[in-house]
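*Asks:* What follows is a structure written as structure tokens; I'll ask about it next.
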Amino acid sequence: MADALRFVAWSCCLQLLFLLLGVQGYEVPKAKIDVFYPKGFEVSIPDEEGITLFAFHGKLNEEMEGLEAGTWARDIVKAKNGRWTFRDRITALKPGDTLYYWTYVIYNGLGYREDDGSFVVNGYSGNNASPHPPVVPVSTTPWTPPADPDIDIRLGCTTPKTEVNGAPTRCAGQLVFVDEFNAAKLDPNKWKAERRFSGQPDYEFNVYVDDAPETLCLANGHVVLSTNTMKKQFKKGSGESLDLGEKCTGQANTHDCVRNGRTLNDGLPPMVTAQFSSKDFSFKYGRVEVRAKMPRAQWVTPQIWLQPRRPIYGVDDYRSGQLRIAYTRPNGGNLDLYGAAVLFADEPLRSVKNCLKPGTGNNSEDWSDSFHNYTLEWTPRELRWLVDGKEWCVQGSAKGSFSETTAAGKSLPQAQKLEEGTGLAPFDQEFYLTFGLSVGGFNEYQHEIKPWNERAPQAQKAFWKEVKKIRDHWLDEGHMKIDYVKVYSL
């Protein structure tokens, strides 16, 4: 039995290794090192499309211990003259000296390393080369960086808490994922768009599609997510059938991909929207920043989520958690801002870890008229929500584990499973990014006045009957724009 368990564990480790290797499809270019006389050296790689950061970490005549920061620890955030270049103008190197180093590149929003680098000084480069230079002792003067606004300096690197794709990050405070959406379409190396009907646990009144510019497009450096009607998008009424085809991202030959409105009490969903998620990027602990402009339409939920990579604590009903960085709801003439650590799908447990920032009507807090920065700081002990740099919500395990959460006398059905994790479980596993729009549904609006009843067999039709009266105005207010997303290690 023990041998069998060891074999299973070994097989799982091997599969994980293959998965990680499959993700690392990009190889960091070999660093070019030039040493100058009487002092200074450069480390560089060639520029290429997709690189947004190059980092160098090194020590002189002393091997690096793993991914330590080293004597030199610098991020270069802009290429010059076709190369990403780290420059030291102070240190004097002599023949026989050895530079030990590792480099790091963010390519297409993902981080890659070249580890265990070493370089032995055999001579000098450039016009200052000298065949017989005098022996110059290594400077012990602390290194002082040049005043270069294009260089982001991080000396005294601290051990990070963040993990990315199952591996520890190199240093706290580093940019590990970024997309500023400046291309003509979503980067397929970073994102995967959904194409499926909605389902449990919220059964939204929409289908997600991946090929409709009316619901998802990139323009002026923004992702624009919009709502559309089934009638406009597919020229189909409620009582007709719709097959999303081989590109469906749900389970084939199920209600994820095919529905016949004639056989359903509620017919086809009346709305079409979009949703996309990070393809090969997931992380545990970090700082997520999203600059976005929210929709104002009633019963449209903007999705700026973190979703679990693996259902460690349960598959259904958000038992493995969902982190909502930000979403909004109309409230009279104002727009309320919410954040949430969702532990279960049904009330009263669903909203027990919600945070609310009531709308004030002030221009500075009109979440739909202008862009705002929505931030989540996720550490092993707490979750902090910020908007425009100001903290407005904290949820943590200092006063008790999340597994102990109760509401109206009810406990979490997965509480015993959560006790196997940390106090912050289920938020002690890797999560991935999700952006999108959903419309209506069950659970999402349980406490709000709405034209449909929870679990009613014809809830979608009741929703559409109400919205149809104000369709054009409602659609005009059903947009969300995202300027950028950035993830930093902590």
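Just so you know, glycine gets a Cβ as well, placed from its N, Cα and C.
None of the listed substitutions appears in this model.
Found this in Swiss-Prot, in case it helps:
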- 26-126: domain 'CBM39' (DOMAIN)
- 162-490: domain 'GH16' (DOMAIN)
- LEU16 to Gln: In strain: Netherlands line N22 (VARIANT)
- PRO142 to Thr: In strain: Netherlands line N02 and Netherlands line N30 (VARIANT)
- PRO213 to Leu: In strain: Netherlands line N02, Netherlands line N07, Netherlands line N17 and Netherlands line N30 (VARIANT)
- ALA292 to Val: In strain: Netherlands line N02 and Netherlands line N30 (VARIANT)
- LYS399 to Ile: In strain: Netherlands line N22 (VARIANT)
- GLU404 to Gly: In strain: Netherlands line N02 and Netherlands line N30 (VARIANT)
- ALA408 to Gly: In strain: Netherlands line N22 (VARIANT)
*Asks:* Mind looking up the mean pLDDT for the domain 'CBM39' (26-126) in the predicted model?
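*Replies:* Across the domain 'CBM39' (26-126), the average pLDDT comes out at 90.
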*Asks:* Could you state the whole-number distance in Å separating the C-alpha atoms of ALA408 (variant position) and LYS399 (variant position)?
*Replies:* 19
*Asks:* Rounded to the nearest angstrom, how far is the Cα of ALA292 (variant position) from the Cα of LYS399 (variant position)?
*Replies:* 32
*Asks:* Please work out the number of neighbouring Cβ atoms within 10 Å of the Cβ of LYS399 (variant position), leaving out its own Cβ.
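*Replies:* Around the Cβ of LYS399 (variant position), 7 other Cβ atoms lie within 10 Å.
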*Asks:* For ALA292, ALA408, listed as variant positions, tell me which one has the smallest number of other Cβ atoms within 10 Å.
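*Replies:* It is ALA408 that, of the variant positions ALA292, ALA408, has the fewest other Cβ atoms within 10 Å.
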*Asks:* ALA292 (variant position) to PRO213 (variant position): how many Å between their Cα atoms?
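*Replies:* ALA292 (variant position) and PRO213 (variant position) have their Cα atoms 19 Å apart.
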*Asks:* For the C-alpha pair, I'd like the distance in angstrom between PRO213 (variant position) and GLU404 (variant position), rounded off.
*Replies:* 45
*Asks:* Name the residues of the same chain, 6+ apart in sequence, whose Cβ is under 8 Å from the Cβ of GLU404 (variant position)?
*Replies:* ALA415
*Asks:* In the three-state scheme derived from DSSP, which category covers ALA292 (variant position)?
*Replies:* strand
